[in-house]
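Q: Have a look at this one before I ask anything.
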Amino acid sequence: MSLLTEVETYVLSIVPSGPLKAEIAQRLEDVFAGKNTDLEVLMEWLKTRPILSPLTKGILGFVFTLTVPSERGLQRRRFVQNALNGNGDPNNMDKAVKLYRKLKREITFHGAKEIALSYSAGALASCMGLIYNRMGAVTTEVAFGLVCATCEQIADSQHRSHRQMVTTTNPLIRHENRMVLASTTAKAMEQMAGSSEQAAEAMDIASQARQMVQAMRTIGTHPSSSAGLKDDLLENLQAYQKRMGVQMQRFK
C-alpha cells in the first residue's frame with residue numbers, strides 16, 4: 001500500500017458514510033494526484049461542508065495544506081486552528097510539545113505513527129496544530145504518520161461506540177436501528193437504480209420499504225415488529241443484488 005493510499009484510508013475512516021464521504025474521497029484523490037492545486041478554494045469548500053465535526057475538518061484541512069503547493073505567505077485558516085488546539089487543554093499542549101520533540105528526530109511515516117499512537121487524540125490534534133501554525137516543522141512523511149495515528153485513535157472510539165449500539169439488548173434502540181438501516185438502504189437502491197435495467201424493480205422495493213418504515217414510525221409498533229421488515233427487505237435485496245452483481249450492506 002502506498003503512503004498516500006494509506007493516508008486516504010485512515011482519513012476516510014473517520015468521515016461519516018453518505019454522499020459527502022464520496023465527495024471527500026474524490027477531493028483527496030485529486031489532491032494526491034496533483035489535480036487540485038488551488039488551496040484557498042479547497043479550504044473554503046471544506047469549511048462550508050455540513051455534518052463533519054470540527055476535528056474532522058481540521059484534520060482534512062491539515063492534509064490538504066500539507067499536500068497542495070501554496071504561496072509561502074498564505075494565511076492559515078481559523079477553523080483548522082480552532083479544531084487543532086486540543087480543546088484548549090494545557091495538558092494536551094504539554095504532551096503535544098513532548099511528542100513534537102520526538103517526531104522531529106523521526107524521518108519515516110511508520111516510525112512517526114508508532115510513536116504517536118501512544119498519545120491521546122487531544123494531544124495528537126494539538127501536535128498537528130503546532131505544525132499547522134508553523135511553530136514546528138517535520139517532514140511530510142512524519143506529518144502523515146501523525147495524521148494516521150490520530151485517525152486511528154478516533155476510529156477506534158467510533159468503532160467501540162458503534163459496537164455498543166449494534167450489540168445493545170435494548171429493543172427500542174435495535175428496532176430504530178433496523179428502521180434507519182432499511183431507510184438508508186432504500187435510498188442507496190434508489191440512487192443505484194438510475195442506470196440499471198432493473199431500475200423499476202429497485203425503485204419498487206425501495207418505495208415499499210420506505211412506506212413500511214414511515215407507517216411504523218407514525219402508528220408506533222412493538223419493538224420486535226421491525227425484525228420482519230428487516231428479513232423481508234433483506235430477502236428482496238439479496239435477490240436484487242444477485243441480478244445486479246452488487247454486494248449490499250448486511251443488516252445486523
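The first residue you see is number 1, and the count goes up from there.
Using N, Cα and C of the backbone, Cβ positions are placed for all residues, glycine too.
The noted changes are left out; the structure has the residues it started with.
Below, the features straight out of Swiss-Prot:
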- VAL41 to Ala: Induces short filamentous virions (MUTAGEN)
- LYS95 to Ala or Arg: No effect (MUTAGEN)
- CYS148 to Ser: 31% loss of RNA binding activity (MUTAGEN)
- CYS148 to Ala: No effect (MUTAGEN)
- CYS151 to Ala: No effect (MUTAGEN)
- THR218 to Ala: No effect on virion morphology (MUTAGEN)
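So that I understand the layout, could you describe where these features sit and how close they are to other parts?
A: VAL41 (mutagenesis position) falls within a helix when secondary structure is assigned with DSSP.
Around the Cβ of LYS95 (mutagenesis position), 19 further Cβ atoms fall within 10 Å across all displayed protein chains.
Counting every protein chain shown, the Cβ of CYS148 (mutagenesis position) has 22 other Cβ atoms within 10 Å.
The C-beta environment of CYS151 (mutagenesis position), restricted to residues of the same chain at least 6 apart in sequence and closer than 8 Å, consists of TYR10, VAL11, SER13, ILE14, ILE59.
Cβ neighbour count for THR218 (mutagenesis position): 8 (other Cβ atoms within 10 Å of its Cβ, all protein chains included). In the three-state DSSP scheme, THR218 (mutagenesis position) is classed as helix.
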Q: What is the total of other Cβ atoms whose distance to the Cβ of VAL41 (mutagenesis position) is within 10 Å?
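A: VAL41 (mutagenesis position): 11 neighbouring Cβ atoms within 10 Å.
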Q: Taking only C-alpha atoms and a 10 A limit, tell me which of LYS95, CYS148, THR218 are near VAL41 (mutagenesis position). These are the mutagenesis positions.
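A: Close mutagenesis positions: none.
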